[in-house]
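The feature active site is assigned by Swiss-Prot to Lys334, His661 (among others). Per Swiss-Prot, the feature 1,2-diacyl-sn-glycero-3-phosphate binding site maps to His332, Gln522, His661. Residues annotated as domain 'C2' in Swiss-Prot, with sequence analysis given as evidence: 1-126. Among the mutagenesis entries in Swiss-Prot is Glu563 to Ala, noted as: Decreased GPA1 binding. The mutagenesis experiment Lys564 to Ala is recorded by Swiss-Prot, whose note states: Loss of GPA1 binding. For the mutagenesis experiment Phe565 to Ala, the note given by Swiss-Prot reads: Decreased GPA1 binding.
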Amino acid sequence: MAQHLLHGTLHATIYEVDALHGGGVRQGFLGKILANVEETIGVGKGETQLYATIDLQKARVGRTRKIKNEPKNPKWYESFHIYCAHLASDIIFTVKDDNPIGATLIGRAYIPVDQVINGEEVDQWVEILDNDRNPIQGGSKIHVKLQYFHVEEDRNWNMGIKSAKFPGVPYTFFSQRQGCKVSLYQDAHIPDNFVPRIPLAGGKNYEPQRCWEDIFDAISNAKHLIYITGWSVYAEIALVRDSRRPKPGGDVTIGELLKKKASEGVRVLLLVWDDRTSVDVLKKDGLMATHDEETENFFRGSDVHCILCPRNPDDGGSIVQSLQISTMFTHHQKIVVVDSEMPSRGGSEMRRIVSFVGGIDLCDGRYDTPFHSLFRTLDTVHHDDFHQPNFTGAAITKGGPREPWHDIHSRLEGPIAWDVMYNFEQRWSKQGGKDILVKLRDLSDIIITPSPVMFQEDHDVWNVQLFRSIDGGAAAGFPESPEAAAEAGLVSGKDNIIDRSIQDAYIHAIRRAKDFIYVENQYFLGSSFAWAADGITPEDINALHLIPKELSLKIVSKIEKGEKFRVYVVVPMWPEGLPESGSVQAILDWQRRTMEMMYKDVIQALRAQGLEEDPRNYLTFFCLGNREVKKDGEYEPAEKPDPDTDYMRAQEARRFMIYVHTKMMIVDDEYIIIGSANINQRSMDGARDSEIAMGGYQPHHLSHRQPARGQIHGFRMSLWYEHLGMLDETFLDPSSLECIEKVNRISDKYWDFYSSESLEHDLPGHLLRYPIGVASEGDITELPGFEFFPDTKARILGTKSDYLPPILTT
């Protein structure tokens, strides 16, 4: 049957199944083994646990809760609001019986996409069929209702944010908040000599903010509470390191600062991810070197409450799923919540809540500036914070290059800050143990209730919304029933309740976009349902989030209308780690497949319009790198790296990637998302890694009638100044052909400088073309002469792993 593109929203309801007879049949040898295992360990006998799923072709897009002990007539009555961007011939409803090891297939019902594509409501009983498409015993049927809304029926499609009345992303746990203030941070620190002149509306110039200085001040000035969550928190790092900007008390480590505040009576609570691999004797640092046990030991016996927090599964999953979640997934939110003085109320005792959200963990290797030096800070700010996990045996005693760190963070003030605190309270209540959260009700005469910090008339005011990827295994207070969950903007699964609003926020922002999108992210992979079956079975990958496909479909829709639209994506050269290792190569392989899927969409759309244009004028990928000539008086290491290693080659060539750890998207210079979530399935799933993000805009700086010139525009221009080493008039309009051609041209030139044999000057900027080619049909190819990243034997296009399960690397 012909496949149709379903791009929009599918409203689906699964009511009930009538007249089921007997269980389903397990297939083949494995089925017999599972039956024997169940009999031996005494599980899976007796009760039925029936649930239903919705698939668009082979992509799972919804699932009901389990109904226990209703073997004949299970009634779910569950409704789903499904974002779709899938080619499909059928919408498939599958009924299964769950058990601790896996699930038994009862049967499947099919509704052809032809029936829903025109938008009419379909409400019918559909026959349930077996694997051979014959009716199952007893002729059972499932009652479902479907209605499809094409993306162009959405009144926000292609419109951007039309006015200050824009209500935010619908169907989410947290509503959009008005009257907020946001500070945007590029990198952990900005030195005084980073001063791009970027004009904003109202005759102002953009002023960069300093993240770790502000966090230091916020912690230092807290009087009642300091709440911190992190993937990693390392007690031994210093937040203040710029000798030209000293602060009173700034020479302490964050661990000592938190102990001091706790001893003064401030409630200091830390939730740090418990890396389950870190107990393994063979992995003294854990796979990811998070220092979780060192941090716990540092605070033991002090007034600081530090909880190591495993990523526990929500209750009720199969044994296999539970093992996957607790050993493979992480707590990834990076937040700081403090009480703070009231702005401009001299002498007032009243306090408010201020929160920080973004990509920067308070740990080693994160302190950096937009200059991202490889060698020149090794005797100063990075001497005791030398981070280089991409080479075996790298150490300060052997010298650079260190791994520079590019990241983005935000400070939130106003009602939105309380939402971040509520997220912490939900997580602490679930996994923190003792009930020692500060009872704000008892402090109501000191800490104000959530209230605006700015009037809506103020030209600097923000509207902000909080988004998460999290489930009931990590947050308390989620409703039990699917109806209540849907009401609260949550998604109900087979055995868990999920907040997946970060993915929703990205989808919404992409669909609204008018002119351009600028993405910086540590990972870029997904929409595996649309990947080519080149050596893989796409439905086995399960990296099902929509973001890459939504981006390519947005470009396609603009090409079809003859309108301009550009997408710029910055990723790291490779994911942190040994670049030739199996996991890094597997992720690069998924990234290549994602890029290829997108470029094929773009090229097909151009061909359909009779255009033979360079697809990089619509969609373009970059990475960041630095290269420095040797200067007199530079740090001289006592030892050398081993000969003929990546480390030695990089040291001799004086170059290395700048690690892009950011998780940010800017749309039309008017809307920004900043958080902890990567563009991969782990971060976007909701039931894998736990994440948090903000999405916001300034209602007085929309790109409705003229280009937006508020803080978001200033922030993007400041980032481009950091990456390109220059400002240019063409950068003011990223949607123009002149702009994308110029940025591509500069990044091509910088890649040539970066990868050349000899080096006469420092690299003039950091933005490098991502070193791939795009063939005439959209296939991703090697750039001539670049099978491997410079100084390595690691393939740029990646290598499919035959032993690592996709759930680990997607």
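In case you wondered, yes, glycine gets a Cβ from its N, Cα and C as well.
Distribution of Swiss-Prot features across the structure.
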{"residue": "His332", "record": "1,2-diacyl-sn-glycero-3-phosphate binding site", "CB count, 10 Å": "27"}
{"residue": "Lys334", "record": "active site", "CB count, 10 Å": "27"}
{"residue": "Gln522", "record": "1,2-diacyl-sn-glycero-3-phosphate binding site", "CB count, 10 Å": "21"}
{"residue": "Glu563", "record": "mutagenesis position", "CB count, 10 Å": "12"}
{"residue": "Lys564", "record": "mutagenesis position", "CB count, 10 Å": "17"}
{"residue": "Phe565", "record": "mutagenesis position", "CB count, 10 Å": "20"}
{"residue": "His661", "record": "active site", "CB count, 10 Å": "23"}
*State the three-class DSSP label for Lys334 (active site), counting H, G and I as helix, E and B as strand, and everything else as coil.*
coil
_Per-residue pLDDT averaged over the domain 'C2' (1-126), given as an integer_ = 84
*Between the Cα atoms of Gln522 (1,2-diacyl-sn-glycero-3-phosphate binding site) and Lys564 (mutagenesis position), find the distance and write it as a whole number of Å.*
27
_Quick check: in three-state DSSP terms, what is Lys564 (mutagenesis position)?_
coil
_In whole Å, how far does the CA atom of Lys334 (active site) lie from that of Phe565 (mutagenesis position)?_
33
*So how many of the residues in the domain 'C2' (1-126) end up helix, strand or coil by DSSP?*
17 helix, 68 strand, 41 coil
*Cα distance (Å, whole number) from His332 (1,2-diacyl-sn-glycero-3-phosphate binding site) to Phe565 (mutagenesis position)*: 32
*Compute the centroid of the Cβ atoms of His332, Gln522, His661, then list the same-chain residues not in that set whose Cβ lies within 8 Å of it, in sequence order, for the 1,2-diacyl-sn-glycero-3-phosphate site.*
Trp231, Gly359, Tyr523, Thr662, Lys663, Ser676, Asn678
_Euclidean distance between Cα atoms of Lys564 (mutagenesis position) and His661 (active site), Å_ = 29
*Rounded to an integer, what is the Cα-Cα distance in Å between Glu563 (mutagenesis position) and His332 (1,2-diacyl-sn-glycero-3-phosphate binding site)?*
38
*asked:* Among residues His332, Gln522, His661 annotated as binding 1,2-diacyl-sn-glycero-3-phosphate, what is the maximum Cα-Cα distance? Answer in Å.
replied: 13
*Cα separation, Lys564 (mutagenesis position) to His332 (1,2-diacyl-sn-glycero-3-phosphate binding site) (Å, whole number)*: 36
